[in-house]
Structures are given as C-alpha cells and as structure tokens.
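Taken straight from Swiss-Prot:
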- D123, D125, D127, V129, E131: Ca(2+) 1 binding site (BINDING)
- N154, D156, E158, D166, D177, D180: Ca(2+) 2 binding site (BINDING)
- D156, E158, D180, D389: Ca(2+) 3 binding site (BINDING)
- D166, D169, K171: Ca(2+) 4 binding site (BINDING)
- D166 to A: Reduced enzyme activity (MUTAGEN)
- D169 to A: Mildly reduced enzyme activity (MUTAGEN)
- D177 to A: Reduced enzyme activity (MUTAGEN)
- Q350 to A: Strongly reduced enzyme activity (MUTAGEN)
- E354 to A: Loss of enzyme activity (MUTAGEN)
- D370 to A: Reduced enzyme activity (MUTAGEN)
- R373 to A: Strongly reduced enzyme activity (MUTAGEN)
- E412 to A: Strongly reduced enzyme activity (MUTAGEN)
- C647 to A: Loss of enzyme activity (MUTAGEN)
Amino acid sequence: MLRERTVRLQYGSRVEAVYVLGTYLWTDVYSAAPAGAQTFSLKHSEHVWVEVVRDGEAEEVATNGKQRWLLSPSTTLRVTMSQASTEASSDKVTVNYYDEEGSIPIDQAGLFLTAIEISLDVDADRDGVVEKNNPKKASWTWGPEGQGAILLVNCDRETPWLPKEDCRDEKVYSKEDLKDMSQMILRTKGPDRLPAGYEIVLYISMSDSDKVGVFYVENPFFGQRYIHILGRRKLYHVVKYTGGSAELLFFVEGLCFPDEGFSGLVSIHVSLLEYMAQDIPLTPIFTDTVIFRIAPWIMTPNILPPVSVFVCCMKDNYLFLKEVKNLVEKTNCELKVCFQYLNRGDRWIQDEIEFGYIEAPHKGFPVVLDSPRDGNLKDFPVKELLGPDFGYVTREPLFESVTSLDSFGNLEVSPPVTVNGKTYPLGRILIGSSFPLSGGRRMTKVVRDFLKAQQVQAPVELYSDWLTVGHVDEFMSFVPIPGTKKFLLLMASTSACYKLFREKQKDGHGEAIMFKGLGGMSSKRITINKILSNESLVQENLYFQRCLDWNRDILKKELGLTEQDIIDLPALFKMDEDHRARAFFPNMVNMIVLDKDLGIPKPFGPQVEEECCLEMHVRGLLEPLGLECTFIDDISAYHKFLGEVHCGTNVRRKPFTFKWWHMVP
C-alpha cells in the first residue's frame with residue numbers, strides 16, 4: 001500500500017492537497033525557498049502534526065510559529081493529521097521564509113489540506129465480521145493465528161430456472177445469492193465534498209478479472225438493485241464520494257477454484273486519484289488493498305458421518321437396492337435413488353461424481369466434482385444436485401483421452417494423518433496411476449492439477465493400472481474405529497485368501513464349494529481344493545499381491561501408517577487378456593462405510609458348516625472393533641460388470657469440524 005507521498009511547495013503560492021489518514025506527507029522546504037532565504041518557521045492547524053526532519057532526526061513542531069530552523073538541503077517536513085476534515089482545505093501548514101537578519105518573512109508557502117479517511121475492509125481475522133482497517137488485510141497467512149479474508153466460489157444455483165451456476169453470469173436474482181459472497185466495506189469519512197478533480201476508484205488486475213466478481217447493492221425508491229461492478233470485462237469502478245461518515249457495502253464472489261497457474265489469491269484495490277489538468281492522466285495518491293483466498297474444494301473421508309446415500313435404480317438391481325435401503329435405515333442418513341429416466345442405464349454413480357464441500361467463516365456448502373467420464377449419468381449432477389447451497393465443479397481435458405482411471409472410483413481420500421511430524425488434518429487425496437515407467441493409464445492431467453492446487457489434501461499417486469478397471473477402491477478402504485478418532489486401512493490381499501483357504505483345507509474342508517446357490521456358477525463346483533491346485537491362478541495372484549504390496553508400501557510411507565494400522569481382507573483376482581486383474585469373487589474391500597455399519601459385497605465363499613468362511617473371517621476381523629458387517633448380494637447386478645457395492649453407491653458426508661485455514665500446507 002502507498003502510505004507515504006511527496007507534496008511540492010512553491011513560495012508565494014498556495015498548494016492544495018488531500019491527505020488520507022494513516023499516511024505521511026513529505027515536503028522539501030529547501031527546494032521551495034525563495035532566493036536569499038536562510039531560515040524558516042512553521043505554523044499549522046490544531047489537527048495537523050508536523051515534524052522537521054534533518055539528517056534523519058525528527059523534531060516535533062509547535063503550532064505558534066515562533067521557532068526557527070536553518071534551511072539546508074537535508075531538511076524536510078513530515079506531515080500527518082489526527083482526524084478527518086469537516087470542510088475542504090480547512091487545515092493548513094504555513095512556511096515562513098526569512099533572510100539572514102530579518103525578523104519579517106520575505107515570503108511564505110502554504111499547504112492547504114483536506115483530510116479524509118479511506119479504508120477498504122474485509123473479514124481479515126476470519127471471525128465472520130468485517131472489521132475496520134485490519135493491518136493484515138493486504139496479506140494472507142495459513143494457520144490458527146493466520147490472517148486474510150476468504151472467498152467462496154459461487155458455484156451453486158439459487159434460482160432453479162437458470163441452467164448454470166451463479167458464478168457463470170453477472171447477475172444477482174435474490175438476497176440468498178448474496179449470502180454465498182464475502183462482504184467488503186469501503187469506509188470513508190471527510191467533508192461534504194472533496195476539492196475538484198479527485199476520484200475514488202475500485203479496481204482489479206486483468207489477471208484476476210476472470211477469478212473474482214464484485215456487486216454493489218443500490219436502494220432506489222422501488223426496491224433493491226444488484227449492480228455488477230467488477231469482474232470479467234470490468235476492471236474498475238468509480239465510487240461516488242458521499243461526504244461525512246459513510247460505509248459502502250460490496251459483495252464479492254469467487255469465479256473459479258485454485259488450479260494450475262492460479263494459487264487462489266486475488267486482490268482488490270481502492271485508489272484515490274488526483275486531477276492535474278485536462279488531457280493529463282489522473283494520478284494515484286493513495287491505494288488500499290485487500291487480499292482474498294478462494295476456498296479450496298475439500299473431499300470427505302469414510303470416517304465422517306454420512307448425510308445421504310445415492311444409488312441407481314436399474315432393471316436388474318431390485319434386490320441390491322432393497323438391501324442397501326435396509327442398511328441405510330440402520331443409520332441416521334437418507335437414501336436417494338437415481339431412477340432410470342435419469343441414469344439412462346448407467347449404474348456406476350461412484351464413478352461419475354465425488355462429493356466435497358467448500359467453507360468460509362461466514363458460510364459453507366457441499367460441492368460435487370463431476371468426473372470427465374461423462375457416462376449416461378452425466379446429466380445427474382447438474383439436474384439433481386446443483387441447486388441452492390449445493391455447488392458444482394468439473395474439469396474436462398481438452399486434448400487428453402479419457403480412460404477408466406478418470407472415473408472417481410479412482411479418487412479417494414484418507415482420514416487425517418501425521419507423517420514424519422507433518423500433519424494433514426484433512427487427510428490426503430489418493431488417486432490410482434500407472435506403474436512408474438510403464439507408460440500405462442493415468443488420471444488426466446487437468447484433474448490431477450485441480451486436486452493438487454487445492455493444497456489442503458496433498459495428493460498421493462498409487463498404482464492401480466494393474467487392475468482391469470484400474471480404481472483404487474478395488475484394493476483399499478478406510479473404516480473408523482467406533483468411539484475413537486482412529487481408523488484402520490483395509491486392503492485386499494490375495495495372500496490372506498490363500499492362507500485362509502489352506503487352513504480350511506487342512507481342517508478337512510477342501511471340498512467346500514464356492515458360489516453355492518448361484519446356478520451356473522455353483523454347478524462348476526469351484527472348491528477350495530480346485531483353487532489351491534490351479535497353479536496358473538496361484539502364480540497370477542502372487543503377481544497381484546506384489547502389486548498390492550507396492551501400494552501398501554506407498555500408503556505406509558505417505559500416510560505414516562504401520563502394519564498395526566492395516567487389516568488384510570481376503571481377495572482373489574484372475575488375469576484378463578490384457579494381463580490385468582479382475583475380481584474372482586465379489587471384492588469385499590469395495591464396501592460402503594456408514595459410521596460403524598459396513599455394506600460389504602457378499603463374497604459367496606466356500607461353505608464351511610453351512611456358513612461362508614470368507615464372511616466368518618471378515619466378521620472376526622472387524623466386529624470385535626465395534627463395526628457391524630452387512631453382506632450385500634451384488635454379484636449379478638454389479639460384480640459381473642466388474643464392480644461392487646462401493647462402485648454402485650455414493651455417499652455425501654458431513655464436512656470436517658476442522659477449519660481448513662487453520663492448517664499449514
């Protein structure tokens with residue numbers, strides 16, 4: 001901010017200047033002196049404070065003008081004022097010049113001042129209230145003691161008949177829309193009018209013009225008008241000076257999220273401009289600046305309480321839908337069914353969208369991230385989710401091809417973790433990628449850049465390209481430990497499956513049949529003995545376990561986990577024609593987590609004493625922790641199409657109680 005400026009005096013004339021409270025005026029009395037002048041004296045008004053500065057030493061000046069000072073090239077005056085003027089040019093500083101012997105001034109110079117107060121204010125201390133002239137308002141710092149205002153992307157839709165998000169136009173249709181915006185106040189105080197030629201201007205830079213918008217509310221006789229004054233094509237706005245003590249209220253909206261090449265910081269400035277002469281540009285004599293950070297999009301991990309469970313209604317999933325409904329009824333959340341007219345035959349609701357939220361001190365709301373997958377569910381997030389206090393954002397590649405890894409079964413987030421002393425209070429984003437140097441499939445760069453730019457959930461890339469579908473939710477999930485703030489990582493494990501089957505074979509259950517009661521599948525009599533004797537299947541799953549262990553090591557390193565934090569769930573895979581893995585039986589780790597209630601794919605494992613040994617094993621691992629296991633039959637409606645329970649459902653969860661601005665990325 002411009003807090004000091006120079007005013008040039010001229011002997012024998014009167015110079016008028018507008019002074020802004022909180023700044024300094026400097027003037028060179030030596031250069032303004034008439035020929036022959038040797039000393040000078042000063043007089044000033046009651047509310048003006050003047051210092052004579054010589055060789056870096058300052059001396060306060062009394063108001064009566066009796067004291068004399070020698071003129072020298074190093075002598076300057078520093079002028080400040082204590083309060084706003086009541087009339088234009090009513091405060092003054094008079095410099096009297098004297099020759100070597102005279103007691104009567106040979107000439108004088110006058111500085112006539114109009115003091116005004118200008119302050120552009122925001123909620124820099126993040127308490128939900130716009131305070132006055134916070135000294136930290138022009139900077140932004142992270143942490144619990146941090147300072148700096150916060151802005152929401154206005155990505156919801158308050159008016160149902162509009163086709164797009166509120167931030168996509170330059171209009172405000174209701175007061176509800178203003179509540180999504182951050183308030184900014186321009187406070188002024190001074191005489192009824194300013195000297196001729198002065199202007200107060202709000203402005204933004206060209207680089208910020210597509211990232212922030214500002215509205216002003218007028219109150220004409222016939223109701224309020226919401227006027228768009230800054231953003232997009234509008235870079236500046238002249239503010240009418242009203243005189244006296246005034247507060248002009250503005251509403252600021254974010255237009256886009258942090259992303260590659262955009263840190264999330266935007267600046268808004270107010271300047272006082274001075275008129276010199278016709279055809280001469282106005283000169284800024286004072287500038288005040290505020291900085292906002294646009295709130296990041298934040299994902300919610302499994303440990304947070306569920307709000308809504310989403311599932312698609314298909315021609316072939318009636319029983320699955322019924323079982324999911326029964327599971328949801330055990331919790332405090334609601335079931336939302338996406339019917340066929342909207343899903344158009346697309347059952348993979350997990351792959352189409354990811355729920356998250358944005359938050360500022362004054363407000364927060366959920367925001368859905370729409371994947372570039374764009375299956376037949378592509379209209380669902382805009383038609384059914386986007387609305388009042390429910391935002392929407394998407395990222396689509398311009399030139400890259402979209403692969404299965406761009407579906408959001410390949411996008412998860414861990415619970416809060418601490419890694420080598422570094423805390424991630426909102427967890428870390430987890431995405432699947434290709435094996436290093438393999439040149440395989442990878443999530444498109446535009447989505448990866450977006451996730452990284454949010455800063456608060458630093459992404460970790462895992463290796464998922466070894467799977468046919470290639471999603472991280474095929475080999476991992478997080479579950480809470482009820483009654484604590486702790487969690488466990490569940491990982492698919494082929495070695496755990498072979499170990500369990502060998503134990504059952506040793507106990508005399510080698511002829512136990514898998515897929516019992518499933519018609520054609522059970523007629524093949526797939527037994528424990530056949531699985532253990534299938535050498536090619538054994539070798540394939542040794543390779544798949546190496547892929548799982550690669551991810552296990554990454555997760556332990558990047559999330560600060562130990563073996564005690566991980567539970568292995570039995571899984572088997574078979575290799576497809578591209579040498580990638582698909583589940584041999586329903587993959588139990590691909591579950592839905594609703595607090596302590598887990599909806600787990602029913603594995604149809606070997607029947608030992610008329611019970612599925614896989615279900616018994618998993619219950620024995622999880623239920624002693626306080627978790628409740630419900631096994632859901634998804635084999636015909638999802639498993640045979642290479643997905644499971646998690647792939648066919650989606651959960652919106654409550655936001656973190658932790659405020660993202662309190663962390664240090």
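Placed from the backbone N, Cα and C atoms, the Cβ positions cover glycine too.
Sitting within 8 Å of the Cβ centre of D156, E158, D180, D389, and not among those site residues for Ca(2+) 3, are the Cβ atoms of N154, R157, D166, E176, D177, K179, F365, G387, P388, F390, G391. Proximity of V129 (Ca(2+) 1 binding site) to non-local residues of its own chain (separation of 6 or more, Cβ distance below 8 Å) is seen for D123, given in sequence order. The Cβ of E412 (mutagenesis position) lies under 8 Å from the Cβ of P301, I429, L430, I431, V472, D473, M476, F478, each on the same chain and at least six residues away in sequence. Put simply, of the recorded positions D125, D166, K171, D370, the one whose Cα is nearest the Cα of E158 (Ca(2+) 2 binding site) is D166. DSSP classifies Q350 (mutagenesis position) as helix under the three-state reduction. Compared over the recorded positions D127, D166, D169, D177, D370, the count of CB atoms lying within 10 A of a residue's CB peaks at D166. Within 10 Å of the Cα of D169 (mutagenesis position), not one of the recorded positions from the list D156, D177, D180, D370, D389 places its own Cα. Closest to D125 (Ca(2+) 1 binding site) by Cα-Cα distance, out of the recorded positions D370, R373, D389, is D389. When Cβ neighbours within 10 Å are tallied across all protein chains shown, the highest count among the recorded positions N154, Q350 belongs to Q350. Highlighted in sequence order, A124, R126, G128, V130, N134, P361 have their Cβ within 8 Å of the centre of the Cβ atoms of D123, D125, D127, V129, E131, the residues recorded for Ca(2+) 1, and are not part of that set. Checking each of the binding-site residues (D127, E131, N154, D156) against D177 (mutagenesis position), the C-alpha distance stays within 10 Å for N154, D156.
The recorded positions listed here are K171, R373; among them, R373 has the most other Cβ atoms within 10 Å of its own Cβ. For D389 (Ca(2+) 3 binding site), the same-chain residues 6+ apart in sequence whose C-beta sits under 8 angstroms from its C-beta are D156, D180, F365, P366. Checked against K171 (Ca(2+) 4 binding site), the recorded positions D127, N154, Q350, D370, R373 differ in C-alpha distance, with N154 being the nearest. Residue environment of D125 (Ca(2+) 1 binding site) contains 17 other Cβ atoms, counted within 10 Å of its Cβ in all protein chains. Closest by Cα distance to C647 (mutagenesis position), from the binding-site residues D127, E131, N154, is N154. Here the C-alpha separation of N154 (Ca(2+) 2 binding site) and Q350 (mutagenesis position) works out to 25 Å.
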